[in-house]
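These notes are about the structure you will find just below.
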Amino acid sequence: MAQVLHVPAPFPGTPGPASPPAFPAKDPDPPYSVETPYGYRLDLDFLKYVDDIEKGHTLRRVAVQRRPRLSSLPRGPGSWWTSTESLCSNASGDSRHSAYSYCGRGFYPQYGALETRGGFNPRVERTLLDARRRLEDQAATPTGLGSLTPSAAGSTASLVGVGLPPPTPRSSGLSTPVPPSAGHLAHVREQMAGALRKLRQLEEQVKLIPVLQVKLSVLQEEKRQLTVQLKSQKFLGHPTAGRGRSELCLDLPDPPEDPVALETRSVGTWVRERDLGMPDGEAALAAKVAVLETQLKKALQELQAAQARQADPQPQAWPPPDSPVRVDTVRVVEGPREVEVVASTAAGAPAQRAQSLEPYGTGLRALAMPGRPESPPVFRSQEVVETMCPVPAAATSNVHMVKKISITERSCDGAAGLPEVPAESSSSPPGSEVASLTQPEKSTGRVPTQEPTHREPTRQAASQESEEAGGTGGPPAGVRSIMKRKEEVADPTAHRRSLQFVGVNGGYESSSEDSSTAENISDNDSTENEAPEPRERVPSVAEAPQLRPAGTAAAKTSRQECQLSRESQHIPTAEGASGSNTEEEIRMELSPDLISACLALEKYLDNPNALTERELKVAYTTVLQEWLRLACRSDAHPELVRRHLVTFRAMSARLLDYVVNIADSNGNTALHYSVSHANFPVVQQLLDSGVCKVDKQNRAGYSPIMLTALATLKTQDDIETVLQLFRLGNINAKASQAGQTALMLAVSHGRVDVVKALLACEADVNVQDDDGSTALMCACEHGHKEIAGLLLAVPSCDISLTDRDGSTALMVALDAGQSEIASMLYSRMNIKCSFAPMSDDESPTSSSAEE
């Protein structure tokens, strides 16, 4: 912006211009400017320009040249300076220049305006042009120029002294005005912006002064309180601190002076290592105490058993009984090159268990009384026999009763039943039937045959048997072991059986094999009536403990194996040479682990807080494994399942409901497994319990009713069981995966018998799955003509239903190339059209007339 050069008034005695007559004291102010009370003259255009800037109107205005108003403004030396005076107040953006911009009434210069470089501004340019024009007008009157030159030079020197640029020479400045530089204006703006920022910072700091004063007072108060507290602590705790420091100083020289201290530290380290080995927590101590108590009980039981064996009780004669005596005898008789085992105890004598005479078991030694005569030929059967027979009074002391010796037999070819072989034994007690404790796999049938009398004992077991048959004295004893049949590849021409004796150490010591001819196999084929599928591999007796929590001793494992084999044995009736009638009985005994687990679950069902999480988990796992092992195998025996159900019901009805519907990790219950194995006798027992949930779906989304579509119905009893299952459940329920019903699954797998049973139970044939398919569409797609006929025979069958693709059953049959089924559907459609009611316009007479 342009800066105005202020020329001071001439001092007294110096030549100066005369007072211009153009400024009378009482003349009116020119209308283009206004005079302030302090003697300033402000241009009205400038005031309007400032007002526009404040209002935001910064549009460039067109410069209009005004002609000088000669009538209102007097022509004089100072008349041209009027417009230039307006720049005095706002001529510079720098506050330092305002101190030298004095525009007094009597200090107006007549000429020589000082111009400085600044930014381009139309208002300033117009003012400068006006001033130059006025100077040109007065250039013709050279009055007073000589007197003004020194003063002008002095003013210029003064401006240079204060830092202002020198004035433009008269010869060139007015003719060619120089606009202000942009750099100077930018510098001024930066200074103003910096000053404003600093001012704002100072204002903010001033506002923070009261807050800082409050904080300072708070800190001073806290400092005072902490000082008082520190003084009190020093006063109270100084003696203790002094003693602590003195004790520390006394302890430092002890280790190097006394070597005994090092030994003391080593002893302390040994104690800490011992402590680290101890269990932490009351739970660990309780568990250890429980283990020790269990071991103590086992040791006491073994001690009592040893004392009982050492005792030599004398046989006593008992008075003759009033009624017939019931005699149970167990005997295992194998074919050629097999071992004959007889185990019994005298009536009234303490129970005698077969004990190990050697470090490793080599067989079962016969427990027989001395002086026994040879028994007549007997028959071998897969059953435990309980026979009612009279016993003479003289032979009362020789009556024997069976004790718990379990032997498990597994067939290598999965046949329904093994041939029954009669045999003669020199060590069999008189008046008793001999049977073998074996475990059949498929059938309850039996075929008694004559067993050859030739025997070839094996290893030490044969010699021990011969010694017992000879009537050696002393308390009888034998090897506690489990007879296990090892699976072998089935031979199409011969049936081989392999027996292995498993000692308490779990090792196999001796084995025996026998072979039977092809005729025996043909006999077995006649007894196969319940095995719908190939036999699955079932864990043997020796492998059974792997499904249960492992024991702490090998003896416990052996006892558990014996109990498991007793629970699962399935034995048909035996026939003696005398032809006496016998009654069938299946021995069932719950293991102690299963009993304790059932009792624990019963407590939990009555009170959910009665058991801890660990106890509940152990009980649940035990019951689940035992129940699934018992009822979920393909060869599960229905009578054994029924007796377990009776036992569970006797304990608690809620326990029965819980056990029957217990599911494994895949959501399958015993009913799921029994139906999938087509073991419908077990299914019948489960349904008779009254608590079986027949609509329970597994994780795959299938219920037992749906799984019936995969089973094969062989007998009429199976069909009756399936019908009972269908009546108890919802036969129209959909699977969670594809929305298929039991009828759709049976149709897809081509189970005609199951389809008939479902239709007999009024299954809905028009139910659609997630894809919109019906059972009739499934039959058309898979080409089951017979099933399609059964479905079309249902009056409610709708053949006009469409799936998601808009296809009907007829279209599906045509796409699948099933022309016969398509013709059946077409005939059904024509029959429906012929029986449909016709109007008068569609009568046969009218149609024939049209033709």
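Cβ from N, Cα, C; glycine included.
Note: Y702 (mutagenesis position) has non-local neighbours H672, A735, i.e. same-chain residues 6+ apart with C-beta under 8 A of its own C-beta. One mutagenesis experiment catalogued in Swiss-Prot, Y702 to A, is accompanied by this note: 4-fold decrease in binding to KIF21A.
In the three-state DSSP classification, Y702 (mutagenesis position) falls within coil. For Y702 to L, Swiss-Prot lists a mutagenesis experiment annotated as follows: 33-fold decrease in binding to KIF21A.
Applying an 8 A CB threshold to same-chain residues 6+ apart, the list for D803 (mutagenesis position) reads Q768, D771, G772, S773, M777, V812. Annotation of the published mutagenesis D803 to A in Swiss-Prot: 26-fold decrease in binding to KIF21A; the original residue is retained in the structure shown.
The 10 Å shell around the Cβ of D805 (mutagenesis position) contains 10 further Cβ atoms across the protein chains shown. In Swiss-Prot, the entry for mutagenesis D805 to A states: 20-fold decrease in binding to KIF21A. The structure shown retains the original residue.
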